[in-house]
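**Student:** The structure's right below; bear with me while I get my questions together.
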Amino acid sequence: MAAPAQPKKIVAPTVSQINAEFVTQLACKYWAPHIKKKSPFDIKVIEDIYEKEIVKSRFAIRKIMLLEFSQYLENYLWMNYSPEVSSKAYLMSICCMVNEKFRENVPAWEIFKKKPDHFPFFFKHILKAALAETDGEFSLHEQTVLLLFLDHCFNSLEVDLIRSQVQQLISLPMWMGLQLARLELELKKTPKLRKFWNLIKKNDEKMDPEAREQAYQERRFLSQLIQKFISVLKSVPLSEPVTMDKVHYCERFIELMIDLEALLPTRRWFNTILDDSHLLVHCYLSNLVRREEDGHLFSQLLDMLKFYTGFEINDQTGNALTENEMTTIHYDRITSLQRAAFAHFPELYDFALSNVAEVDTRESLVKFFGPLSSNTLHQVASYLCLLPTLPKNEDTTFDKEFLLELLVSRHERRISQIQQLNQMPLYPTEKIIWDENIVPTEYYSGEGCLALPKLNLQFLTLHDYLLRNFNLFRLESTYEIRQDIEDSVSRMKPWQSEYGGVVFGGWARMAQPIVAFTVVEVAKPNIGENWPTRVRADVTINLNVRDHIKDEWEGLRKHDVCFLITVRPTKPYGTKFDRRRPFIEQVGLVYVRGCEIQGMLDDKGRVIEDGPEPRPNLRGESRTFRVFLDPNQYQQDMTNTIQNGAEDVYETFNIIMRRKPKENNFKAVLETIRNLMNTDCVVPDWLHDIILGYGDPSSAHYSKMPNQIATLDFNDTFLSIEHLKASFPGHNVKVTVEDPALQIPPFRITFPVRSGKGKKRKDADVEDEDTEEAKTLIVEPHVIPNRGPYPYNQPKRNTIQFTHTQIEAIRAGMQPGLTMVVGPPGTGKTDVAVQIISNIYHNFPEQRTLIVTHSNQALNQLFEKIMALDIDERHLLRLGHGEEELETEKDFSRYGRVNYVLARRIELLEEVKRLQKSLGVPGDASYTCETAGYFFLYQVMSRWEEYISKVKNKGSTLPDVTEVSTFFPFHEYFANAPQPIFKGRSYEEDMEIAEGCFRHIKKIFTQLEEFRASELLRSGLDRSKYLLVKEAKIIAMTCTHAALKRHDLVKLGFKYDNILMEEAAQILEIETFIPLLLQNPQDGFSRLKRWIMIGDHHQLPPVIKNMAFQKYSNMEQSLFTRFVRVGVPTVDLDAQGRARASLCNLYNWRYKNLGNLPHVQLLPEFSTANAGLLYDFQLINVEDFQGVGESEPNPYFYQNLGEAEYVVALFMYMCLLGYPADKISILTTYNGQKHLIRDIINRRCGNNPLIGRPNKVTTVDRFQGQQNDYILLSLVRTRAVGHLRDVRRLVVAMSRARLGLYIFARVSLFQNCFELTPAFSQLTARPLHLHIIPTEPFPTTRKNGERPSHEVQIIKNMPQMANFVYNMYMHLIQTTHHYHQTLLQLPPAMVEEGEEVQNQETELETEEEAMTVQADIIPSPTDTSCRQETPAFQTDTTPSETGATSTPEAIPALSETTPTVVGAVSAPAEANTPQDATSAPEETK
């Protein structure tokens, strides 16, 4: 197997290169945004740039990046575009810029939407250019650029401007391009289309000739483009050299065809045109397919196109076709061929009279039709309306190979999509893992096209939706597997031994050499299948490794996935491995197969089962694991061995590799998706079309649902009637009681429900009444029934005063339908979610709600807030891992809940015993839940009924107040409640108290009745299943857990009515969809009533490690984001309470009307300034340190030493002023920088109690969903903006801080970036040097924005700050030390021991020696040992590559007068204890 060539990484230009470029000089003259006086527009500039910069460099990405980054499209090209100045260079320049925007994944159409006037003219010229001759004005490379532009247009149908142009190309009139017989056949199939067709012809006759000609050109555009492509394809030779321009053109064209076929609006009309052109037949017979190297990607794309042309869907209705309907279509085709053969071709009688199953294979079709002449084959095809009729006495122009393939490919039996899927192995093999077209490397630049499905806005059917996600999920996990295999195998250093075998010169934690491998079982296939039901094997390894690694291997659990690898190295012993060269050649990798652990075998060869029992201790170091192999893969390998004489793969394995369990769940998720595709997915009717991206996007909104609920109990949502009125601005609120004293929460609100259907009323007065009625809310205060006399009986209440948009979100979430809540940072998303859950729980006690989040952290936050509301904890259940991080003492996991139920049962039975004793009833009523039930029925109820009969109303007179207390039968039981129980003020009040007491007693027995099942079910597993299926009302899990455990949940009969998803914009499309189907449908219908998604699509999307899947396939698009793009109505929360208003301004431009809650203006912490710092936020410019800005010791492992040291110096400065270290977090945009900063902190101040460590040092991506008071942010890059150009990352970075944000960056680079302008224009309005107030301690009373009374110091650069902090620390130590001496008169012994450092200092003679000691306690600025972080696998690098070395000389002195570090601290200098003294280095001691 040929190893893939290592692709080159595109190096982004540096700032100095950008400034030196000709383009930049032109930009500064004509269009740069920061230039005030610009030169007038000159068309020649565009011509020159296109010819000299773009064409001359063969469309080099670097040049196009520069142009696009300089805002060439926005500020020059489109701003000045008009038909008068349009030219080839102008058109091509715009197309290049748009394509580059798509490649960079930044919004491309905004500028066109702002100035749409000339777009139709521009688009028509693009169409004209795309059809131009390849040897004419437009070269093939230029036409490939145009094809890519058109592909982007067809994939942007959600943009009105684009859609209006594209619709003219793809609609029913495009069938003009069909041959007449085929057109008649299609119109006959769908009769209603003939009516439209006649109407189109009639309208065409009314058009003037010029407009008609223009319309005809647009309608025939795609037909002509196909013909043009076929001519280019035919010009590719079989073996002679071919230009790559031709190959790329063909690949891009097929990509365009796939995208047109995979979208229903375009497919509906285009599929017939494509079929009539026989494009697939031409392609499969072309020379390009036969060229192995050049045509490999083309062939893969062609297979995708073939799949979509035959997709199981009715093009006109959009309905998915069933297996039976597909079979019927196939039979109809064969029988029509047989009828034509019988009627007109006597030589085909045998074929015509055979049954379908005999003749519908490729072999039999070739046998019958192969002997026929070309003319006869043409006639057969014309009878089927596949080709135009052949005129008499004329020979066909098509060759025989084409005609035969046309008939055979059309009529051969196809394997169904679901069968193909079921026969597919789930584990990747070496052929897929290292195929660059399917699993590209990390260096994917976005230039070429790939044989990958795309996730856009719409899907053909649910099967198509699941299949695309299945393939992408499989390939994304394959990419990660490839990285793991390459890492583990290269660490093992496989070399060829002297005798030709394998010898391993290294070792790997995650891989072991295999000692023996045996297949032990191949089970019989199921009926109708040709692969075994089960294949098991035994793998023996020798665990001669450290104990903790041995424990990891022995800890492999059932269902863990491992990989079996065969290597046959050709390199001799001792050869060095070079990571920059292709991996496969170096290690000699031959095979990779996946397997799933069943268990480890004991001494007797039996599988050791997972369970609570301790594992047996096995002797020796040899361990054998029983594994399941993939039956489909095994079948394919065995067939290959038997039929083709290939070697038996299963006798060659010599390495087994395991993976981290957290990253190794791909097989379970793939199995879940495959199971979904094999079952009838019943998505609720009201969601089906929205999920596929069709129909009215607002159809699932509660206002359009037929089962809208008029009256809702808002429980404790409102704090007062004023809060309620403020929550519905523009509504007329009518309260059913007039007494203000009674207008207290909780409230029931009756909303006016509009029925969707109704007669139109013409009377204006009636309309006014309607509007008035529609805005009237009827509010009914009600009293929660008394729950008992104990303080804990009182319900917990919400204390948050929700805003009116939050109330709208809560209202929408309580109503049936789809609710989408967009929650910007700090707007209370979690509080809204919790209130919705609580309100559903109280309004619909019989319903069950499923909570799904992206992370365990979010789930824990939800649970902690749910606990604070009035929800009975016995109804809460948490599935999956992560509950150990919950900051509550309660365990909500399955077994935690089982233990809670058992403990609660004992508590309640004790209460029953106490009640029994108080009533003087003999016997043992509290023995079981059952006996307690009988006790309640015969002893408690009888007494209560007797009591009620005594105290109830007798006629018109009320009973005496004292009677309520006198006759009460449970006085003794309630003796431990706060006394007196009865107030004696009124009969109604005392009667309510009595009923409350009885409710308390009744609740005991109700709970015992529920817990009775735990007496009958004996095992913990059965009890936990019962809890899940019957008891729990609110069930929470992560999306990953849902995907892994769907099969088990469905098998248990798990049911739920509502789903609430938090962090919905961070969840993968497929992981959002699976939770909808965790239950089997009832009578063919889903019982799902509500789907609430809460997220923020302006923050970071799901994490996809491979750039190709992220960008090309758009796999990072969450379902939430797609719904927003499609136009599903959202509730946008619009008031934040996290950050200062000034900090909020840095990101609120990204949201609709995001304002601040009142407390952000009023609370002292928000109005007070940040002590010691002049500004609450500041952008600090960091220039190169020692001539180095960003460095990249490994690909994409970016570091910036200057910024890292500066950030740490500011952190230390803040801590020295008195800021708590845990209130400061340090964020950066790259992993490399994160590791470097951590190293510097460890070195400088990590173990110093005076300073300590910040709360977190992590990346912006990892910190999403968290916050802290003060954020120090390092942007790292100095050559190119990098991935901060994604505005979503910028929003996350800017919105993590509550009180202070300090950003360290190369300002000249970031201020020019168009996407970042709204934030950076505010940041650059303030000085770019750090302004500090060293004499102002924390906390301060100075108001934010006030001029300080202390002196402000301006820090110009990092060395200055480092030295300043160093001196400040030294001053603080000396002052503290002096203060201690005056205050503490220590005993002589302690002075001797505790002031070792001071004694040393006094003995030293020179200032220089004194500084040496201090520098031992605080590493001096010449100490650079932590300068540059490099990962463990770093290859040898020179100082110039890494930016610094570990020698003291690498960083010169930062100041003449002080020892010059980038100065910071490793231990406090007031070493008053022996322990502190020992922390100094050895030399000092």
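The count begins at 1 with the first shown residue.
The backbone N, Cα and C atoms fix where each Cβ goes, glycine too.
Pulled from Swiss-Prot, these are the listed features:
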type	residues	note
BINDING	Gln801, Gln806, Gly826, Thr827, Gly828, Lys829, Thr830, Asp831	ATP binding site
MUTAGEN	Lys829 to Ala	Decreased affinity for ATP and ADP. Loss of RNA helicase activity. Disrupts spliceosomal pre-mRNA splicing and leads to the accumulation of spliceosomal B complexes
MUTAGEN	Tyr1196 to Ala	Strongly reduced RNA helicase activity. No effect on ATPase activity. No effect on spliceosomal pre-mRNA splicing
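Walk me through where these features lie, including what they touch and how far apart they are.
**Tutor:** Of all Cβ atoms in the shown protein chains, 16 besides its own fall within 10 Å of the Cβ of Gln801 (ATP binding site). The DSSP secondary structure for Gln801 (ATP binding site) is coil.
Under DSSP, Lys829 (mutagenesis position) is assigned to a helix (H, G or I) in the three-state scheme. For Lys829 (mutagenesis position), the count of additional Cβ atoms within 10 Å of its Cβ stands at 25 [all protein chains shown].
Reduced to three states, the DSSP call for Tyr1196 (mutagenesis position) is coil.
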**Student:** Name the residue among the binding-site residues Gln806, Thr827, Thr830 whose Cβ has the smallest number of other Cβ atoms within 10 Å.
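**Tutor:** Minimum Cβ neighbour count within 10 Å, taken over the binding-site residues Gln806, Thr827, Thr830, occurs at Thr830.
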**Student:** Counting only residues 6+ apart in the same chain, whose Cβ is under 8 Å from the Cβ of Gly826 (ATP binding site)?
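**Tutor:** Within the chain, Gly826 (ATP binding site) has Cβ neighbours under 8 Å at Gln1136, Gly1137, Arg1138, Ala1139, Cys1144, Gln1267, Ser1295.
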**Student:** Roughly how many angstrom lie between the C-alpha atoms of Tyr1196 (mutagenesis position) and Thr830 (ATP binding site)?
**Tutor:** 35
**Student:** Enter the number of other CB atoms within 10 angstroms of the CB of Gly828 (ATP binding site).
**Tutor:** 22
**Student:** Measuring Cα to Cα, how many Å separate Lys829 (mutagenesis position) from Gln806 (ATP binding site)?
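**Tutor:** Lys829 (mutagenesis position) to Gln806 (ATP binding site), Cα-Cα distance: 9 Å.
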**Student:** Tell me whether Gln806 (ATP binding site) sits in a helix, a strand or coil according to DSSP.
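**Tutor:** SS state of Gln806 (ATP binding site) = helix.
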**Student:** Quick one: largest C-alpha distance among Gln801, Gln806, Gly826, Thr827, Gly828, Lys829, Thr830, Asp831, binding ATP per the record, in angstrom?
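**Tutor:** Roughly 15 Å, rounded to the nearest whole number.
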**Student:** Around Asp831 (ATP binding site), which residues of its chain at least 6 apart sit with Cβ under 8 Å of its Cβ?
**Tutor:** Ile800, Phe802, Gln806, Lys865
